[in-house]
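Pulled these features from Swiss-Prot for this protein:
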BINDING   R115, K155, K160, N164, Y199, K200, G201, Q202, E210, R211  ATP binding site
BINDING   Y511, S512, T550, R557  resiniferatoxin binding site
BINDING   G643  Na(+) 1 binding site
BINDING   D646  Ca(2+) binding site
MUTAGEN   R115 to D  Abolishes capsaicin-evoked current and binding to resiniferatoxin
MUTAGEN   K155 to A  Abolishes ATP binding. Abolishes CALM binding. Impairs normal desensitization by repeated exposure to capsaicin
MUTAGEN   K160 to A  Abolishes ATP binding. Abolishes CALM binding
MUTAGEN   Q202 to A  Strongly reduces affinity for ATP; when associated with A-199
MUTAGEN   Y511 to A  Loss of sensitivity to capsaicin
MUTAGEN   T550 to I  Reduces sensitivity to capsaicin 10-fold; no effect on sensitivity to resiniferatoxin. Reduces binding to resiniferatoxin
MUTAGEN   E636 to Q  Slight modification of pore attributes
MUTAGEN   K639 to E  Restored channel activity; when associated with K-636
MUTAGEN   M644 to Y  Slightly modifies channel permeability
MUTAGEN   E651 to Q  Minor modification of pore attributes
MUTAGEN   T704 to I  Loss of activation by capsaicin and loss of vanilloid binding; when associated with A-502
MUTAGEN   E761 to K or Q  Abolishes capsaiin-evoked current and binding to resiniferatoxin
MUTAGEN   K788 to Q  Strongly reduces CALM-binding and abolishes PLC-mediated channel activity; when associated with Q-785 or Q-797
MUTAGEN   R797 to Q  Abolishes PLC-mediated channel activity; when associated with Q-788
Amino acid sequence: MEQRASLDSEESESPPQENSCLDPPDRDPNCKPPPVKPHIFTTRSRTRLFGKGDSEEASPLDCPYEEGGLASCPIITVSSVLTIQRPGDGPASVRPSSQDSVSAGEKPPRLYDRRSIFDAVAQSNCQELESLLPFLQRSKKRLTDSEFKDPETGKTCLLKAMLNLHNGQNDTIALLLDVARKTDSLKQFVNASYTDSYYKGQTALHIAIERRNMTLVTLLVENGADVQAAANGDFFKKTKGRPGFYFGELPLSLAACTNQLAIVKFLLQNSWQPADISARDSVGNTVLHALVEVADNTVDNTKFVTSMYNEILILGAKLHPTLKLEEITNRKGLTPLALAASSGKIGVLAYILQREIHEPECRHLSRKFTEWAYGPVHSSLYDLSCIDTCEKNSVLEVIAYSSSETPNRHDMLLVEPLNRLLQDKWDRFVKRIFYFNFFVYCLYMIIFTAAAYYRPVEGLPPYKLKNTVGDYFRVTGEILSVSGGVYFFFRGIQYFLQRRPSLKSLFVDSYSEILFFVQSLFMLVSVVLYFSQRKEYVASMVFSLAMGWTNMLYYTRGFQQMGIYAVMIEKMILRDLCRFMFVYLVFLFGFSTAVVTLIEDGKNNSLPMESTPHKCRGSACKPGNSYNSLYSTCLELFKFTIGMGDLEFTENYDFKAVFIILLLAYVILTYILLLNMLIALMGETVNKIAQESKNIWKLQRAITILDTEKSFLKCMRKAFRSGKLLQVGFTPDGKDDYRWCFRVDEVNWTTWNTNVGIINEDPGNCEGVKRTLSFSLRSGRVSGRNWKNFALVPLLRDASTRDRHATQQEEVQLKHYTGSLKPEDAEVFKDSMVPGEK
């Protein structure tokens, strides 16, 4: 019998090459030969690229080019010629096999290996696979056996066929599914996935969805494909600096993130295995979280993401009326709304905050309710759930305390209702508390300055208290100063424990807190030195005093013009000045070491050599005008930086030309080059900040507002909470739908004629509306020349609202709710829908 073996490559399109060798005639043709040892020139197995410590290449999903690999399992075929040795005969006689084993005209059975199957499915050649089922049944094998899978990636012939579609189809897919069904391995075969670390978990259903093929998706689901299979390989994870596509791992999320609404509806509504709309991936993200993750703030992307988000939300409400899909959090404790805020997806954030659904059965999904409209002016109620600071991981906290690298951080605070909510908090209580704190801090610094100025100077500390009025005032001032230092110290500790800023964002986002904390440290060190009878306490005290007056700039954020100026100073110190100082110190140290090497004390070129009584170098030589030390030379070179240097500050050197060249080079690099670069960089920083100065100032004020709220007790936070508890309709189970809402009056001259509606009679005839409108009128926002710049208009409009072409009725009369509400202070807001109509 002839034994054939071929080098296997899963991607090759050429027929296998065979090498024959003699085999004993009595050997079973179906027996499995021993494994072939790998060739010494075969390539190593590929593993993932981006794992820790990995350096190998990442393999593609499918490639038509051949790559060296291990030898495949040998192919066993029936030879057409047999060599038989009989007793008594002479030399071995050769005769045709048809005389003993195979009848004339009968074809030998077709045998398959991984390579032959892969080649057939890649070419969509069903004829090559006609004998596959008899072969598997005869050999008692299945397509899910390891010998029919890629040893490196775990790819099966079904996955190979899904990756090689011709005009959107591959005829071998149905054939392979039928073969797997008849070999009792259909479910395992359909759900077989990649096993390598890069594409781990990807199944045929994922590929069919990615190929946007509804027919194949239906075929796979009908045959038992797992609609909850998770593709969690490295390629499907979101890691900074790594190429890949994160879509939420699940097939439903993949269909949603690739904008395939038909497949989304099929996965949720099919009768074979409906997908779980609330399923979460390995990081706890649902399909809504995944949609937020794939948003990139471009117009087209935002439009498709918000549209898909809206469709899934409505579909989920119809399939599972009591499920609160938007309230599901991931492992970081973030809802889709909070995730949009933390990642800077301003378009998605604006859509969610301003979503208004008019369908009666889905109106409970709205976060915005239009209360009344009159011309271009309309009053809206915004749901404050997940927005206000009363809840954990609220949108306001996420935006205000996010990293400075978060995109659109400043602009997100201008989206309604965030902009008006912060303004309401500032006007109602934060402004008064902030100004009071400013007054107290000024008083504290005055007392601290007086206590430091009138400190005793005779003797060693601690000083005895004299029975004089001045000493009593001094000691009282010292006690108050130390108490303030202790307060700022523990406040800084509390801040760092709560926020836990990273080292990268520590100096950028926590600039003011660090300065107050350092001020308190200097004060506490001064106290320790004072009671240790060390007069050095004065040095630490004056540093604390200087930083205390500098930190008064923190309170300029309560005033727009001064707040912007303080922001510019902070940015220039952190960005421009730090970089300048690093380069300048390198130049200063380098040229100082060069100059001090040339200087020799006692060496004077203008005097004879006999007049130099001695030569010395280093710290041991201390004449009156010695420059033979690094410290004194650095001071002299620093004078050159500010234009006060003298090229002949010493003559104790040899090689005068070299000395002058060093000084001139230093002056050119520092005084002419570096200082002018610093001025240019500062000018650029000022221009950048000036363009968005108001937004930056609003962010600083927002942080101040939230810090003030956090300083309250829980009972006080509820008392100062913005908005009111209102009834906005009914829940899906027929109960009253109470929301904590905040009223915002808006003006829109663009679409006002398509949104004319009067929800309440006598628009504006309520206390809250009067208060809001009167505030706007007092601010001059609606009067005369400022009407077009009415500040009630949100910066970002809901994409679904812009695309809605259906006009509404000009006047909508809604029924009044006459029943009693459980919350006594709740205002009633209902639409025309009654519970029986739902």
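Glycine residues also receive a Cβ, built from the backbone N, Cα and C atoms like all the rest.
In this structure the noted substitutions are not present, so the sites keep their original residues.
Small disclaimer: the values here were computed from a predicted structure and weren't measured.
Describe the structural context of each listed feature in the structure shown, including burial, neighbouring residues and relevant distances.
The Cβ of Y199 (ATP binding site) has L61, T153, A231, G233, F235, F236 as same-chain neighbours under 8 Å, each 6 or more residues away in sequence.
According to DSSP, Y511 (mutagenesis position) is assigned to a helical segment.
In three-state terms derived from DSSP, G643 (Na(+) 1 binding site) belongs to neither a helical nor a strand segment and is classed as coil.
Taking the Cβ of D646 (Ca(2+) binding site) as reference, residues of its chain lying under 8 Å away and at least six apart in sequence are, in sequence order, E636, K639.
Within 10 Å of the C-beta of R115 (mutagenesis position) there are 23 other C-beta atoms, taking all protein chains into account.
In this structure, K155 (mutagenesis position) belongs to neither helix nor strand by DSSP; it is coil.
Summarising the environment of K160 (mutagenesis position), the number of other Cβ atoms within 10 Å of its Cβ, over all protein chains shown, is 25.
The DSSP secondary structure for Q202 (mutagenesis position) is coil. Taking the Cβ of Q202 (mutagenesis position) as reference, residues of its chain lying under 8 Å away and at least six apart in sequence are, in sequence order, L159, S193, Y194, A231, G233, F236.
The Cβ neighbour count for Y511 (mutagenesis position), using a 10 Å radius over every protein chain in view, is 15.
A sphere of 10 angstroms centred on the C-beta of T550 (mutagenesis position) encloses 12 other C-beta atoms.
Around the Cβ of E636 (mutagenesis position), a 10 Å sphere holds 18 further Cβ atoms from the protein chains shown. In this structure, E636 (mutagenesis position) is part of a helix by DSSP.
Taking the Cβ of M644 (mutagenesis position) as reference, no residue of its chain lies under 8 Å away while being at least six apart in sequence.
Neighbour count (other Cβ atoms within 10 Å of the Cβ, all protein chains): 13 for E651 (mutagenesis position).
Its Cβ taken as reference, T704 (mutagenesis position) is surrounded by 23 other Cβ atoms within 10 Å in the chains shown.
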Reduce the DSSP letter at E651 (mutagenesis position) to three states and note it down.
coil
Given the recorded positions K155, R557, K639, which one's Cβ is surrounded by the fewest other Cβ atoms within 10 Å?
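Fewest other Cβ atoms within 10 Å, among the recorded positions K155, R557, K639, is found for K639.
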Provide the number of Cβ atoms within 10 Å of the Cβ of G201 (ATP binding site), excluding the reference atom itself.
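There are 16 such Cβ atoms around G201 (ATP binding site).
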A 10 Å Cβ contact count, applied to the binding-site residues E210, S512, G643: which residue has the minimum?
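Result for the binding-site residues E210, S512, G643: minimum number of other Cβ atoms within 10 Å at G643.
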Among residues Y511, S512, T550, R557 annotated as binding resiniferatoxin, what is the maximum Cα-Cα distance? Answer in Å.
14
How big is the gap, in Å, between the Cα of E210 (ATP binding site) and that of Y511 (mutagenesis position), rounded to a whole number?
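On Cα coordinates alone, these residues lie 46 Å apart.
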Could you measure between G643 (Na(+) 1 binding site) and E651 (mutagenesis position) for me? Cα positions, answer in whole angstrom.
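Rounded to the nearest whole number, the Cα-Cα distance is 20 Å.
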